[in-house]
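Engineer: Here Swiss-Prot flags D478, E674 as active site, proton donor/acceptor. Annotated Ca(2+) binding site per Swiss-Prot: D114, D116, N118, Q120, D125, in sequence order. What Swiss-Prot lists as substrate binding site is R302, W309, D310, N346, R355, S356, Q357, E424, R473, G476. Recorded in Swiss-Prot as a mutagenesis result, S20 to A carries the remark: Abolishes activity; when associated with A-21; A-58; A-60; A-83; A-135; A-149; A-260 and A-475. Abolishes activation by BMH1 and BMH2; when associated with A-21; A-60 and A-83. Swiss-Prot lists T58 to A among its mutagenesis entries, and the accompanying note reads: Abolishes activity; when associated with A-20; A-21; A-60; A-83; A-135; A-149; A-260 and A-475. Among the mutagenesis entries in Swiss-Prot is S60 to A, noted as: Abolishes activity; when associated with A-20; A-21; A-58; A-83; A-135; A-149; A-260 and A-475. Abolishes activation by BMH1 and BMH2; when associated with A-20; A-21 and A-83. Here Swiss-Prot describes S83 to A as a published mutagenesis experiment; the accompanying note says: Abolishes activity; when associated with A-20; A-21; A-58; A-60; A-135; A-149; A-260 and A-475. Abolishes activation by BMH1 and BMH2; when associated with A-20; A-21 and A-60. While the structure shown retains the original residue, Swiss-Prot records the mutagenesis experiment Q120 to A with this note: Decreases catalytic activity. For T135 to A, Swiss-Prot lists a mutagenesis experiment annotated as follows: Abolishes activity; when associated with A-20; A-21; A-58; A-60; A-83; A-149; A-260 and A-475. Annotation of the published mutagenesis T149 to A in Swiss-Prot: Abolishes activity; when associated with A-20; A-21; A-58; A-60; A-83; A-135; A-260 and A-475; the original residue is retained in the structure shown. Among the mutagenesis experiments that Swiss-Prot reports, T260 to A is described with the note: Abolishes activity; when associated with A-20; A-21; A-58; A-60; A-83; A-135; A-149 and A-475. Record note (Swiss-Prot), mutagenesis S475 to A: Abolishes activity; when associated with A-20; A-21; A-58; A-60; A-83; A-135; A-149 and A-260. The unchanged residue is displayed. Swiss-Prot lists D478 to A among its mutagenesis entries, and the accompanying note reads: Abolishes catalytic activity. Here Swiss-Prot describes E674 to A as a published mutagenesis experiment; the accompanying note says: Abolishes catalytic activity. Listed in Swiss-Prot is the mutagenesis experiment R686 to A, annotated as follows: Decreases catalytic activity. Under the heading of mutagenesis, Swiss-Prot lists E690 to A and annotates it as follows: Severely decreases catalytic activity. Among the sequence features in Swiss-Prot, the mutagenesis site Y691 to A is noted as follows: Abolishes catalytic activity.
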Amino acid sequence: MSQVNTSQGPVAQGRQRRLSSLSEFNDPFSNAEVYYGPPTDPRKQKQAKPAKINRTRTMSVFDNVSPFKKTGFGKLQQTRRGSEDDTYSSSQGNRRFFIEDVDKTLNELLAAEDTDKNYQITIEDTGPKVLKVGTANSYGYKHINIRGTYMLSNLLQELTIAKSFGRHQIFLDEARINENPVNRLSRLINTQFWNSLTRRVDLNNVGEIAKDTKIDTPGAKNPRIYVPYDCPEQYEFYVQASQMHPSLKLEVEYLPKKITAEYVKSVNDTPGLLALAMEEHFNPSTGEKTLIGYPYAVPGGRFNELYGWDSYMMALGLLEANKTDVARGMVEHFIFEINHYGKILNANRSYYLCRSQPPFLTEMALVVFKKLGGRSNPDAVDLLKRAFQASIKEYKTVWTASPRLDPETGLSRYHPNGLGIPPETESDHFDTVLLPYASKHGVTLDEFKQLYNDGKIKEPKLDEFFLHDRGVRESGHDTTYRFEGVCAYLATIDLNSLLYKYEIDIADFIKEFCDDKYEDPLDHSITTSAMWKEMAKIRQEKITKYMWDDESGFFFDYNTKIKHRTSYESATTFWALWAGLATKEQAQKMVEKALPKLEMLGGLAACTERSRGPISISRPIRQWDYPFGWAPHQILAWEGLRSYGYLTVTNRLAYRWLFMMTKAFVDYNGIVVEKYDVTRGTDPHRVEAEYGNQGADFKGAATEGFGWVNASYILGLKYMNSHARRALGACIPPISFFSSLRPQERNLYGL
């Protein structure tokens with residue numbers, strides 16, 4: 001946006017400025033709720049004030065102004081507005097359009113430009129890339145052209161959003177549809193996407209939140225809530241919600257005190273949402289107290305629950321947008337899950353009760369604590385203490401206990417309990433694995449699934465297959481050839497880096513907030529900060545012994561069953577930097593040797609092509625392998641490299657990732673997806689692996705993006721200076737941007 005000239009002389013500065021047109025008090029970049037709200041409805045404006053909407057003054061009018069009124073404008077360049085010039089530069093982006101009929105314009109736009117009929121306008125569409133729209137000054141009588149994929153796709157998005165607000169006519173600022181893409185994407189993430197992804201349980205929305213699109217069985221047709229056995233207030237709340245909305249057929253059930261793998265399997269056919277933390281609210285109109293859930297964010301797409309490690313990544317982005325209440329709510333929910341379900345769950349559905357996800361609670365609680373005001377806020381201190389108490393319980397009872405702990409190495413593995421076939425996968429996901437067993441027993445595939453789940457057919461090899469499959473899903477990296485058939489036996493660098501971080505964080509917490517003495521309410525044991533630091537030191541030594549490969553510069557996973565270090569080159573090696581467990585020498589070798597193997601056009605690949613191996617019909621591509629890149633890998637690597645003094649490398653990697661996201665956003669109708677192909681410069685969002693790409697299936701306008709990808713964009717921009725931001729806005733590829741830099745500027749990117 002242009003800068004306002006404030007040095008216009010004493011008369012100009014002292015004179016009260018008169019609002020002469022609508023554009024002077026309407027923000028073209030305001031939230032959709034404001035921009036398309038009732039006050040901006042053209043039909044209402046016509047009734048109240050039928051003339052002179054956003055009248056642009058010509059030079060002839062200005063020349064007739066008295067010398068007194070010209071005071072302070074002497075430094076402004078006077079340019080005449082061309083009567084037929086419809087270029088952006090001629091108007092400086094200040095024009096406004098009048099869309100007399102939103103539906104009609106929307107249909108005309110799609111008919112002319114959406115040639116592949118997917119309700120999006122992209123560079124792959126072959127339309128004329130131009131559309132005439134009416135001017136606001138003439139109330140649509142005169143027309144000008146909107147040109148190009150980016151502006152037309154933004155017009156489609158704005159018309160779609162306006163229609164969703166029930167608008168039939170709109171004024172539309174040119175600046176809104178030709179906004180710098182970096183600014184537009186940032187604005188949408190902070191003001192729209194986070195709001196669309198935020199959930200908060202109340203009496204009126206329980207049924208909608210409880211719906212599950214991942215499972216299609218007779219028992220899953222009705223929404224269902226499972227409540228911990230010791231939460232009677234919540235049980236009564238959900239029963240009340242069910243009674244208030246009988247048409248929803250909401251079912252409410254208590255969970256048993258002891259949750260076993262057998263119990264979890266028994267309710268796979270009747271899955272339900274698991275209750276989360278709630279707080280009391282006082283209703284001033286009724287004088288009654290009621291429960292309401294703490295807010296939380298969901299990843300998006302088919303993932304409509306509170307997820308484990310997604311929530312930490314999203315919390316970082318939410319805090320940047322000052323949505324502290326949502327980030328804080330997710331910490332509350334994790335405390336609740338540990339206290340009532342025994343662990344931070346993969347997600348809050350009944351079929352996830354045996355399965356956790358990568359642990360980030362200590363760091364998550366710390367960043368929320370700081371945002372809440374730290375020690376100066378008693379509520380923040382209370383939250384931190386409860387979060388660390390829960391984290392210590394999780395550390396002891398989940399990650400350093402059987403079956404996840406390997407007693408010989410002292411390292412931990414993704415090794416969840418569970419029985420049967422995971423029900424949340426696509427119905428045919430395991431068919432190729434199960435078909436030989438069905439043939440062996442002379443039954444159909446569906447019959448075999450039922451017999452196996454019921455325990456009437458025993459197949460030890462199949463049991464082991466699903467043990468590792470559940471481990472893969474607990475790791476958050478579902479799926480990858482890195483873990484296939486071995487996950488539960490692997491002491492991974494990612495998990496053990498996180499546990500090292502837990503140990504360091506807990507040591508600091510005990511020293512700072514517990515007078516260096518912590519009594520665990522679980523087992524009444526007493527620990528000090530020195531004891532936790534010693535545990536961290538021991539883990540660090542074991543990680544180096546079993547996982548570090550000096551020659552390659554990678555931390556590799558260690559197979560505890562065959563007692564052998566693997567050689568799968570994964571981006572999770574940089575988690576050792578994020579956790580702070582690597583030595584300076586190890587960090588240097590990682591940057592010199594490991595990084596070049598993983599750094600691609602669009603950032604870090606999940607693994608190297610060599611490690612992934614060949615792809616064929618019988619060996620299909622996996623989404624957590626090369627050539628795909630994921631937001632959490634970028635976020636943790638950026639912070640890890642920065643903390644070890646490699647900020648310039650972080651700048652380079654962040655530019656690559658942000659370029660890829662921005663390019664897809666500009667060329668493909670504002671798309672933001674779960675993962676990207678970091679080797680592709682044209683359509684990196686196009687991922688044909690497993691269940692496709694969440695965030696790509698929308699009509700007209702993307703309203704959610706994808707949780708941790710949204711966060712990665714906002715976090716990545718913190719590493720960009722103004723020069724880099726301008727280059728991103730112009731979609732300049734990394735190779736062109738880096739090669740055009742002066743020598744001193746190249747140093748900023750580790751080149």
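Any Cβ shown, glycine's included, is placed from N, Cα and C.
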Engineer: If H, G and I count as helix, E and B as strand, and all else as coil, what does DSSP give for T135 (mutagenesis position)?
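Structural biologist: The residue in question, T135 (mutagenesis position), is strand (DSSP, three-state).
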Engineer: Given the recorded positions D114, D116, D310, E690, which one's Cβ is surrounded by the fewest other Cβ atoms within 10 Å?
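Structural biologist: Least crowded of the recorded positions D114, D116, D310, E690, by Cβ count within 10 Å, is D116.
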Engineer: Find, among the recorded positions listed as N118, T149, the one whose Cβ has the highest number of other Cβ atoms within 10 Å in the structure shown.
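Structural biologist: That would be T149, with the most Cβ atoms nearby.
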Engineer: Mind computing the max CA-CA distance among R302, W309, D310, N346, R355, S356, Q357, E424, R473, G476, which the record assigns to substrate binding, rounded to whole Å?
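Structural biologist: That value is 19 Å for the farthest Cα pair.
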Engineer: Let me know how many other Cβ atoms fall within 10 Å of the Cβ of R686 (mutagenesis position).
Structural biologist: 16
Engineer: Where R686 (mutagenesis position) and R302 (substrate binding site) are concerned, what is their Cα separation in Å, rounded?
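Structural biologist: Cα to Cα, R686 (mutagenesis position) and R302 (substrate binding site) are separated by 17 Å.
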Engineer: Rank the recorded positions D125, E674 by how many other Cβ atoms lie within 10 Å of each Cβ and give me the one with the fewest.
Structural biologist: D125
Engineer: According to DSSP, which kind of secondary structure is T149 (mutagenesis position) found in, if we only use helix, strand and coil?
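Structural biologist: Going by the DSSP assignment, T149 (mutagenesis position) falls within a helical segment, counted as helix.
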Engineer: Provide the number of Cβ atoms within 10 Å of the Cβ of R355 (substrate binding site), excluding the reference atom itself.
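Structural biologist: R355 (substrate binding site): 22 neighbouring Cβ atoms within 10 Å.
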Engineer: Expressed to the nearest Å, what is the distance separating E690 (mutagenesis position) and S475 (mutagenesis position) at their Cα atoms?
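Structural biologist: The Cα atom of E690 (mutagenesis position) is 17 Å away from the Cα atom of S475 (mutagenesis position).
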Engineer: Given the binding-site residues N118, D125, Q357, which lie within 10 A of S475 (mutagenesis position) by CA-CA distance?
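Structural biologist: Checking each Cα against S475 (mutagenesis position), the hits are Q357.
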